[in-house]
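Engineer: This is the structure, below, for whatever I ask next.
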Amino acid sequence: MHYLDNLLLNTDSYKASHWLQYPPGTDASFFYVESRGGVYDQTAFFGLQSILKEAINRPVTHADIDDAKALLAAHGEPFNEAGWRDIVDRLGGQLPIRIRAVPEGCVVPTHNVLMTIESTDAKAFWVPSYLETLLLRVWYPVTVATVSWQVKQIVRDFLQRTSDDPEGQLPFKLHDFGARGVSSLGSAALGGAAHLVNFLGTDTLSALLLARAHYHTPVAGYSIPAAEHSTITSWGREREVDAYRNMLTQFARPGAIVAVVSDSYDIYRAIREHWGTTLREEIIASGATVVIRPDSGDPVDVVEQCLLLLDEAFGHQVNGKGYKVLNHVRVIQGDGINPQSLRAILERITAAGYAADNVAFGMGGALLQKVDRDTQKFALKCSAVRVDGAWIDVYKDPITDQGKQSKRGRLTLLRDRATGQYRSALLDEVATHAGDSDDALVTVWENGQMLREWTLEQVRAHADAARL
């Protein structure tokens, strides 16, 4: 077993003491997860299925308990040994909880319930709280999926305005370059898979492995041959054109796409003299599309200038919407890309008369790493407990920050059948609104069993159906 695989130690230290802190007579608890606002006013839900399969799919064992007991005693925390041993002996080590969640891929306005966790055994009412640490990590894939989804809406808008084939172009317009800039292999896999909810382009191989293992998708994303600086500069400055010619020799075939970073020395000279003059006829004869990648400078200015220079060399066609589409070549910008700079680039080239077909984008750290739990203000809170047989509301309402006010009661998420709009509601309200709304939450996990799974294809369909 891996040294991090003990579920009992996949929590915050203080959680080990919480079973002693509830009111006498407590025998059930109810928790929920929401985005309390943030950078974006909608979130694309994704990643819970993977977290559940990774973190709680294995029953708790007495060996786990022995390990946790020894470590927590040395660490300075009390430990509910009797409670955990009862779960192993009486329940076979399966966690007595029910988890309900919005279907993965659904895009839900912030300030709404996204998932709930409730106890199913009176003696183990404290288990949902113990799992907060690992379950709230869903903030990460949800936030990455949300950033990626928001970018997709930006790109879709410009494609619809300037392209003859917006839906055909869209899936490969944002490429994941983030594997090397993320905090861990696991984060690369989970965050990379979250991006693949919205796009098909990625260089994060671990994301393909996660999608294959957890979302029933043999190959979730695609890439193309591409140069890096070392494969160009190793030829030497004087042989730069030979490095580019080698890329054509190795990869340029009819219908193929090959990307070549071209700013190792002078991006503008590379386009004018090498790509646009010396190699021009070779590119045309190859039948391939060569994608030039600038990797420095101001992204907005550099992309526009590259398009202008490539247009001088290769010319363009004017599409049905009156925008220019370059012949034989494209540009991909992967340096300095975030939702704001991406929009600025598209605004600039649109104003210059170029279709969004001409450019693609890569995002690395801004996609997988420059996010945190506060990007969308994620929280997992207790909203109800049952004490002496009666449910009571549980909530916080700090006078120093009204934004941290939590919801109260046993909750769910309703979706209006006519408008598709979501709103959080009490479970008791579901029957009242049965005529006009559906309960949007689905039981995905109960008492050690995964009850509902989504394929990545289904997740993508949910996300693609939503709009800003």
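Glycine too: its Cβ is placed from the backbone N, Cα and C atoms.
Annotations per Swiss-Prot:
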- ARG180, HIS229, ARG293: diphosphate binding site (BINDING)
- ASP203, ASP335, ARG373: beta-nicotinamide D-ribonucleotide binding site (BINDING)
- HIS175 to Phe: Blocks the tunnel, results in a 403-fold decrease in catalytic efficiency with nicotinamide and shows a weaker binding affinity for the inhibitor FK866; when associated with F-224; F-291 and F-332 (MUTAGEN)
- ARG180 to Ala: Loss of activity (MUTAGEN)
- HIS229 to Lys or Arg: Loss of activity (MUTAGEN)
- ARG373 to Ala: Loss of activity (MUTAGEN)
Engineer: With every protein chain in view, how many other Cβ atoms are within 10 Å of the Cβ of ARG293 (diphosphate binding site)?
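Structural biologist: Excluding its own Cβ, ARG293 (diphosphate binding site) sees 22 Cβ atoms within 10 Å.
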Engineer: When you tally the Cβ atoms that lie within 10 Å of each candidate's Cβ, which of the mutagenesis positions (HIS175, ARG180, HIS229, ARG373) has the highest tally?
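Structural biologist: Counting every other Cβ within 10 Å of each candidate, the maximum falls on HIS175.
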Engineer: Just how spread out is the diphosphate site if you go by the largest Cα to Cα distance in Å among ARG180, HIS229, ARG293?
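Structural biologist: Of all Cα pairs among the recorded diphosphate binders, the widest measures 18 Å.
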Engineer: Cβ-Cβ under 8 Å from ASP203 (beta-nicotinamide D-ribonucleotide binding site), same chain, 6 or more residues apart: which ones?
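Structural biologist: The answer is HIS175, ASP176, PHE177, ALA179, SER223.
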Engineer: What span in Å does the beta-nicotinamide D-ribonucleotide site cover, taken as the longest CA to CA distance among ASP203, ASP335, ARG373?
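Structural biologist: The two farthest binding residues have Cα atoms 25 Å apart.
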Engineer: Given the recorded positions ARG180, HIS229, ARG293, ARG373, which lie close to ASP335 (beta-nicotinamide D-ribonucleotide binding site), meaning Cα to Cα within 10 A?
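Structural biologist: Near ASP335 (beta-nicotinamide D-ribonucleotide binding site), where near means Cα within 10 Å, the recorded positions are ARG293.
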Engineer: Whole-number Å only: compute the distance from the Cα of HIS229 (mutagenesis position) to the Cα of ARG180 (mutagenesis position).
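Structural biologist: Computed Cα spacing between HIS229 (mutagenesis position) and ARG180 (mutagenesis position) is 16 Å.
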Engineer: At the Cα level, what's the spacing in Å between ARG373 (mutagenesis position) and ARG293 (diphosphate binding site), rounded?
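Structural biologist: A Cα-Cα distance of 32 Å.
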Engineer: For ARG293 (diphosphate binding site), just give me the three-state DSSP call.
Structural biologist: strand
Engineer: Please report the DSSP secondary structure of HIS229 (mutagenesis position), reduced to three states.
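Structural biologist: Going by the DSSP assignment, HIS229 (mutagenesis position) falls within a helical segment, counted as helix.
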Engineer: Pop the Cα-Cα gap between ARG293 (diphosphate binding site) and ARG180 (mutagenesis position) into the table, whole Å please.
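Structural biologist: Cα-Cα, rounded: 18 Å.
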Engineer: Starting from the Cβ of ASP335 (beta-nicotinamide D-ribonucleotide binding site), draw a 10 Å sphere and report how many other Cβ atoms land inside it.
Structural biologist: 18
Engineer: Can you check what DSSP calls ASP335 (beta-nicotinamide D-ribonucleotide binding site), collapsed to helix, strand or coil?
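Structural biologist: DSSP assigns ASP335 (beta-nicotinamide D-ribonucleotide binding site) to coil.
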